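Pulled from Swiss-Prot:
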| type | residues | note |
| --- | --- | --- |
| MUTAGEN | Lys20 to Ala | No of ISGylation of band I form; when associated with K-41; K-217 and K-219 |
| MUTAGEN | Glu96 to Ala | Complete loss of inhibition of RIGI CARD ubiquitination; when associated with A-97 |
| MUTAGEN | Lys126 to Ala | No of ISGylation of band II form; when associated with K-108 and K-110 |
| MUTAGEN | Lys219 to Ala | No of ISGylation of band I form; when associated with K-20; K-41 and K-217 |
Amino acid sequence: MDPNTVSSFQVDCFLWHVRKRVADQELGDAPFLDRLRRDQKSLRGRGSTLGLDIETATRAGKQIVERILKEESDEALKMTMASVPASRYLTDMTLEEMSRDWSMLIPKQKVAGPLCIRMDQAIMDKNIILKANFSVIFDRLETLILLRAFTEEGAIVGEISPLPSLPGHTAEDVKNAVGVLIGGLEWNDNTVRVSETLQRFAWRSSNENGRPPLTPKQKREMAGTIRSEV
């Protein structure tokens, strides 16, 4: 087994333990707690795959971190923090487009993980573009603020938004939700394209026809769920 794989797992286990102690003292906010739960599941899976005991790995991770901290100067820590890139906020929509109220003649709604998908199934034979406002870090989508579907006339006919009760989502969550929304709109013979900005940072690529490169799994989910649920 690669020793770097083992040491990475050990450090991750110890850092999770530290974050758990922070949560136990009621110092973590909702996104912090959400990531804590997600990472716990991930560590259990990694431990099972690697055949490593989490408690033993946590102790070993503590020793690694303590050794690094002894060697770390305050100046080096400041330089490390300064070199971490900050999130960027990208906007496809204007403030008016984001805040505008809209209604649906035939409303449909689906919850996909931590995201809520809404669309008007009365819309047919329209050209539709999906626009989104979101944050980016390391040139990848970090957090979706809001996504809306617009007709050429500017009418809002669909939306994807984070659920306040389930904070925290991944780029994969967003891509899956976009796939469901596209499938629902295309079911009524609409032509849907995704903004170049969203394609670039969510899928790391773009197509001239505005369609993101959905995986076979996403295409199956679109076809299987949209008929009955959206």
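Placed from the backbone N, Cα and C atoms, the Cβ positions cover glycine too.
Recorded features from Swiss-Prot, shown on the structure.
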residue: Lys20; record: mutagenesis position; Cβ contacts under 8 Å, 6 or more apart: Leu36
residue: Glu96; record: mutagenesis position; Cβ contacts under 8 Å, 6 or more apart: none
residue: Lys126; record: mutagenesis position; Cβ contacts under 8 Å, 6 or more apart: Thr151, Glu152, Val157, Asn190, Thr191
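Classification of Lys20 (mutagenesis position) by DSSP places it within a helix. In the three-state DSSP reading, Lys126 (mutagenesis position) counts as coil.
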